[in-house]
Amino acid sequence: MGLEAQRLPGAEEAPVRVALRVRPLLPKELLHGHQSCLRVEPERGRITLGRDRHFGFHVVLGEDTGQEAVYQACVQPLLEAFFEGFNATVFAYGQTGSGKTYTMGEASVASLHEDEQGIIPRAMAEAFKLIDENDLLDCLVHVSYLELYKEEFRDLLEVGTASRDIQLREDDRGNVVLCGVKEVDVEGLDEVLSLLEMGNAARHTGATHFNRLSSRSHTVFTVTLEQRGRTPSRLPRPAAGHLLVSKFHFVDLAGSERVLKTGSTGERLKESIQINSTLLALGNVISALGDPQRRGSHIPYRDSKITRILKDSLGGNAKTVMIACVSPSSSDFDETLNTLNYASRAQNIRNRATVNWHPEAERVPEEQAAGARGPPRHRSETRIIHRGRRVPCPAVGSAAVAAGLGAECARCRARTSAAYSLLRELQAEPGLPGAAARKVRDWLCAVEGERSTLSSASGPDSGIESAPAEDQAAQGTSGRKGDEGTQQLLTLQSQVARLEEENRDFLAALEDAMEQYKLQSDRLREQQEEMVELRLRLELAQPGWGAPGLLQGLPPGSFVPRPHTAPLGGAHTHMLGMMPSTCLPGEEVSSEQQVVSGKEVKAEVLAQADKLRSASSTTSEEEGEEEEEEEEEEEEPPRRTLYLRRNGISNWSQRAGLSPGSPPDRKGPEVCPEEPAAAIPAPQAVGSGKVPVQTRQAPAAMASEWRLAQAQQKIRELAINIRMKEELIGELVRTGKAAQALNRQHSQRIRELEQEAERVRAELCEGQRQLRELEGREPQDASERSRLQEFRKRVAAAQSQVQVLKEKKQATERLVSLSAQSETRLQELERNVQLMRRQQGQLQRRLREETEQKRRLETEMNKRQHRVKELELKHEQQQKILKIKTEEIAAFQRKRRSGSNGSVVSLEQQQKIEEQKKWLDQEMEKVLQQRRALEELGEELRKREVILAKKEALMQEKTGLESKRLRSSQALNEDIVRVSSRLEHLEKELSEKSGQLRQGSAQNQQQIRGEIDTLRQEKDSLLKQRLEIDSKLRQGSLLSPEEERTLFQLDEAIEALDAAIEYKNEAITCRQRVLRASASLLSQCEMNLMAKLSYLSSSETRALLCKYFDKVVTLREEQHQQQIAFSELEMQLEEQQRLVYWLEVALERQRLEMDRQLTLQQKEHEQNVQLLLQQGRDHLGEGLADSKRQYEARIHALEKELGRHMWINQELKQKLSAGSTAGQSQGCERRSLCLENRQCLGNEDGLHPAAPEPLWQSSLLEGVSRVWDESRDLVHAPLPLTWKRSSLCSEQGSSEESRVRETTEPPVGRVLPMGEVGLSWNFGPLPKPRWEPRRTSPGMIDVRKNPL
């Protein structure tokens, strides 16, 4: 049931449309057994709260309604009205945790599946699709994101903006305007989603009992659309120069809160109070507007800032849809009732919507500058193609032909200028092929060369980007100058021919480029369709099961950061997926075979999941290797085109192409009110009813889906950054070219400055020499002193000029180094772009891997689905058996209570049953003690094994050290033997040498004594060495101190472990004796137990079974409560994981945003550098020549004007002296003579060029000031009655001459600025005329006074 938007010409009455959306019960609510208190009837547009509270709305959306259906029903008509020029607003209202942010689509856009995207992404995708489909529509889209936190504004797109800088004002039409909010121009869906994520990361959120990430502020996401070039259907066509401006507000209100329920304290309490006060003000406005009895009374818009923002949306100039979000839980009955009451009142509000036409002149200068920089690319292409018609060149021969030729030249220049700007943008575009890029680059180089040639050849008005009006004025002036005009016409004709040739080349290059764009767009569209088809196939083949442990495989990205406000897929089976199979009521008294089968299913599922993970990882590695090899063979990955930039990677266009009446592709989670009871039955209902086997997505499939979404988001973000980097590279290339051109000019300028500096230095040296000569002589008179003073002034001026030239040279050298800096930055940016492209390629490979893994998962899930069906049949059979057993037990209980056998159980029998129950409990305790003793014995044995293993390790280490000590001892013994043998040998040698000393000659004795000393020294060293070795052997220090200490510690540790092992052995021996004794006793007790049980009657046996059945039920209930607490803890863990993931994503997005802001600043810097380089180039080279010619022409015109005014002054003086007796004939003669003299004066001016003479300047300054005062007084004096305008005899004859004079000369009474007069004084005196001035007629004076 959609909202029908009325579209009538002019203003129309548009009631506020109200849609009601009911979210499903949350897992936590299901866990605690909350019931639904709402009954929805979407076909009738009715909803019932409780039993008898009925409400009707335009649209009612149930729990199973998906996001696509919400968009089609609520926002699609508003988007159509938005494009027709109406303002539109959609705002979500409701309590906290009711799904407002999820419905609006502001929460975690990147981590949500495509079918779960909210209103804002879908509306923006549809808007850009409509813009792209209409080529003739010239649109400009701005977005802003504002937050209202504690009644203070905060710009989420420019967080640094102070709150006081954002003001709420009203324009002259009464519309509410926000001043100081940053508006960002966007060209595609990716940019909008990126800005939305950036603002969402900066938004105020906090944790309450209802929501871990609850919105603590109101947000307003505004989209402004400016349209030109067409008129909406059924609306009057506007006048020329108007544009269509419409705004779309997406308002996400913070939820109303009950402080006792949310548990807010401290800062959260203050936020809750502020939120409730603003919502109360909004409720008062809705009540005042919706109450028919209060029509015309005061509306309290100014009670809150949010009501002032929504002033146009509620009762003003807008079409508004209110989406009321409610919770079906019975615990939120009062909040749901309040929301329904407010929504019901809002249906009575009537708005007056009008089409917003605005004159172009009212646009702000910033928008004009943005439009001048260039419209979106596809619209520029359309305009250039439509203007590319060939217009025949007119022939030369008359003024009309000259004017037509000038107009044609202006059009060609405009065309070429547009082509130049378009090709510059096209060159910066990443998807341009190599051949087309070379053609575009050659064409741009040729245009820049022609521009410089024309600038140097024909003055400042010959550039390609000159204004058409200036060209026409220059052409019109040149057409009136005879031979010079003919030459100008020939030049313009050649320029027109050349420009047309360039235009044809440009159109050919443009067609090639557009063809390449079309081919690339088709290929990418096919890839997107394949991705969508695979995704749909995956969604259709995604079964699940109710096995335990599924939460452990869920990735953090599979949850949104706002867990309690979104209708999660499978939310009602969340608790069943988390609970173990033992918690299900159907298994409480099931047979042992059923438990075994459940374990088998779990083991089989886990084994298949492990097998699938290993297979997918192996296949992914193989595919990654193959794709890397293929990537090396490729030259360059395909670049993104304009279509992708505007429509994003995700398949928004296919989804947005659904008609409003078509059913949505995907429904939300189907939940019936009876499902909570089936999911978590009460203890009283145990054993009754049927437990449905719910389905969930497999962990591997959800992980794959999450990775796929993350890869797509990463690709989109990287694509935006790559495009911005490429644009910056283009700016750097243009800056480099401009810097090179400026370098050439500066090199020439440096040479000229050096020559001028040399000349100035020579003059300075000469002046200093003359100054020294004059100072060396004694001044004789005043002339020499004045000459000396003049020389000093000239020397000071020359020195200052030399200093200025040095500074100019330094500045020029700094500019020369700008090119090298640009080259370095360009190389760095190219490396960054290559790195981003590699990352993009890796993400694309991951996309293909995930797609392949999805295909394999489909096959696996089909097998699992078949297995689940088999288990369902088996489960149903077991449930039937269980139901029969339960009915038998219930019948027995009834029979026992009612005494159907005719006899009442006596007190003695009851006591006997109690005794038997106690006896059984004692026997059970004995068995449990035996089992605990066995477990303790096993634990002791395990501990002993650990101690033994530790002792073994220590013993091995000790053995190693002892072996090392043994080896050291053996080495020392060997050293002692070797030293002893050497000492014996030395003793023998000493004795021999002593004998030779006694028997030898005197010469040999000296040599022998030296040898004896050497042998004694060696003997002493060996003795010392033997003493050291003996001391080591006696002390036993065969190891290092660290090793000795380690050996000592090992001995102590081994001794402690031996003691521990001895203690454990004793304890184990004792426990074994006790267990053997208790085992024999237990076997005897079991025999006694069986014997006693065999003696029990059937009634006693059933009574015992009932007692123990009640005990089992009690234990099961306790286990159920523990499981609920455990599930709540698991939910909290999941929420914390989501929060961590969301913060990580926000951090990564902030990094990307910082990189984008840096790129934008660098781009702006490069544009400013280009502007400075252009200005510098204009002031050098051709710019100086052009300026010199302009100044010379201006000086010449001023000299002529000054001469005319001086002649008029003399004439008026003679007229005053003669009086008013002159006749008409004398007036005619004087007038003709005046015209002749003026022509002679012009010729005289041409013969005598201006030359600066210092002696003329002072006299001319006084004369001109006096002439101006006298002529101004005389010209503005009243005329006599006899001087009539009709008395002019030559009025008709001189009309043509007057027109010529008016077009070429300023009026007589015009007072020149002082700068212009100063120019004429500096360039020389007025030539004296060679004729005597004569009187002029009164008619001539009248014409001079009133030239028009």
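Each residue, glycine too, has its Cβ placed from N, Cα and C.
Original residues throughout; no substitutions modelled.
According to Swiss-Prot, the protein carries these features:
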type    : residues                                                 : note
BINDING : Gly94, Gln95, Thr96, Gly97, Ser98, Gly99, Lys100, Thr101 : ATP binding site
DOMAIN  : 15-349                                                   : domain 'Kinesin motor'
MUTAGEN : Leu130 to Pro                                            : In maki; expanded motor neuron domain in the 10.5 dpc neural tube
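In the predicted model, residues of the domain 'Kinesin motor' (15-349) average a pLDDT of 81. Within the group of binding-site residues (Gln95, Ser98), the Cβ with the highest number of other Cβ atoms inside 10 Å belongs to Ser98. A coil conformation is recorded for Thr96 (ATP binding site) in the three-state DSSP classification, outside any helix or strand. For the binding-site residues listed here (Thr96, Thr101), the lowest count of other CB atoms within 10 A around the CB belongs to Thr96. The separation of Leu130 (mutagenesis position) from Gly99 (ATP binding site), Cα to Cα, is 29 Å. Under 8 Å, Cβ to Cβ, and six or more positions away along its own chain, Gly94 (ATP binding site) finds Lys100, Gly255, Ser256, Ala324, Cys325, Val326, Ser327, Thr339. For the pair Leu130 (mutagenesis position) and Thr96 (ATP binding site), the Cα-Cα distance reads 35 Å.
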